[in-house]
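Everything on this sheet refers to the single structure shown next.
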Amino acid sequence: MQWQTKLPLIAILRGITPDEALAHVGAVIDAGFDAVEIPLNSPQWEQSIPAIVDAYGDKALIGAGTVLKPEQVDALARMGCQLIVTPNIHSEVIRRAVGYGMTVCPGCATATEAFTALEAGAQALKIFPSSAFGPQYIKALKAVLPSDIAVFAVGGVTPENLAQWIDAGCAGAGLGSDLYRAGQSVERTAQQAAAFVKAYREAVQ
């Protein structure tokens with residue numbers, strides 16, 4: 001399965017609160033993003049995610065990250081969540097999410113983990129933490145993976161190095177602290193989002 005959004009960059013808004021969520025999500029969508037992840041270790045995510053789905057679910061793939069348990073998938077499905085991102089391989093989490101029709105992008109680091117995730121039904125993979133492995137590692141791993149599986153670099157990706165990950169065969173990237181840090185201004189989020197979009201478009205020219 002090819003990645004289903006127009007821009008294969010996932011905005012990871014870790015630590016965002018319900019009061020600021022809509023403004024920051026609006027900023028990244030205005031910049032061109034169409035996939036957003038709210039990690040479940042963010043404050044009051046149970047309020048943020050439904051509000052974001054209601055406001056932007058028709059404009060972007062709205063999802064949750066750091067999903068660790070099948071029962072969390074159940075709760076997220078009831079909220080209308082469309083994307084599940086995990087830091088690890090939990091086959092039941094993957095199967096449960098696929099059963100709800102969600103897109104699942106689990107975190108993996110080895111070929112064994114990658115194929116375990118694919119056997120459970122994952123449609124995409126995130127290599128995490130990418131900065132610990134480097135682009136050449138991902139390039140080698142990609143050589144044994146199905147060609148239609150979108151691989152995302154997550155961890156340490158910046159506008160300045162995004163092209164290296166794309167050149168290594170990544171479809172795109174998950175963007176965390178270089179895009180958004182808890183408490184930063186909406187203007188800063190918009191600025192960084194625009195920088196990432198520009199870097200991606202230049203990388204794929």
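The backbone N, Cα and C atoms fix where each Cβ goes, glycine too.
Those substitutions? Not in this structure, it's all original residues.
Feature annotation from Swiss-Prot assigns active site, proton donor/acceptor to E37. If you look up Swiss-Prot, you'll see K126 marked as active site, schiff-base intermediate with substrate, on the strength of experimental evidence. Per Swiss-Prot, the feature 2-dehydro-3-deoxy-6-phospho-D-galactonate binding site maps to R14, T66, K126, G156, G176, S177. Here Swiss-Prot describes E37 to N as a published mutagenesis experiment; the accompanying note says: 50-fold decrease in catalytic efficiency and 6-fold decrease of binding affinity. Under its mutagenesis annotations, Swiss-Prot gives V154 to T the following note: Little stereoselectivity, accepting KDPG and KDPGal as substrate with roughly equal efficacy. Reduced the preference for KDPGal. It diminishes the activity against KDPGal and increases activity against KDPG.
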K126 (active site, schiff-base intermediate with substrate) and G176 (2-dehydro-3-deoxy-6-phospho-D-galactonate binding site), Cα-Cα, nearest whole angstrom: 13
Listed recorded positions R14, K126, V154, G156, filtered to Cα within 10 Å of E37 (mutagenesis position): R14
Site extent for 2-dehydro-3-deoxy-6-phospho-D-galactonate (largest Cα pair distance over R14, T66, K126, G156, G176, S177, Å): 17
Cα-nearest neighbour of V154 (mutagenesis position) within the listed recorded positions, R14, K126, S177: K126
Sparsest-packed among the binding-site residues, when each Cβ's other Cβ atoms within 10 Å are tallied, from G156, G176: G156
Entry from the binding-site residues list T66, S177 having the most other CB atoms no farther than 10 A: T66
Pairwise Cα distance for the residue listed as 'active site, schiff-base intermediate with substrate'/T66 (2-dehydro-3-deoxy-6-phospho-D-galactonate binding site) [Å, integer]: 12
Residues that sit under 8 angstroms from R14 (2-dehydro-3-deoxy-6-phospho-D-galactonate binding site) by C-beta distance, when 6+ apart in the chain: P39, N41, S42, G65, G176, S177, Y180, A182
Where G176 (2-dehydro-3-deoxy-6-phospho-D-galactonate binding site) falls in three-state DSSP terms: coil
Surrounding CB atoms that lie within 10 Å of the CB of V154 (mutagenesis position), all protein chains: 27
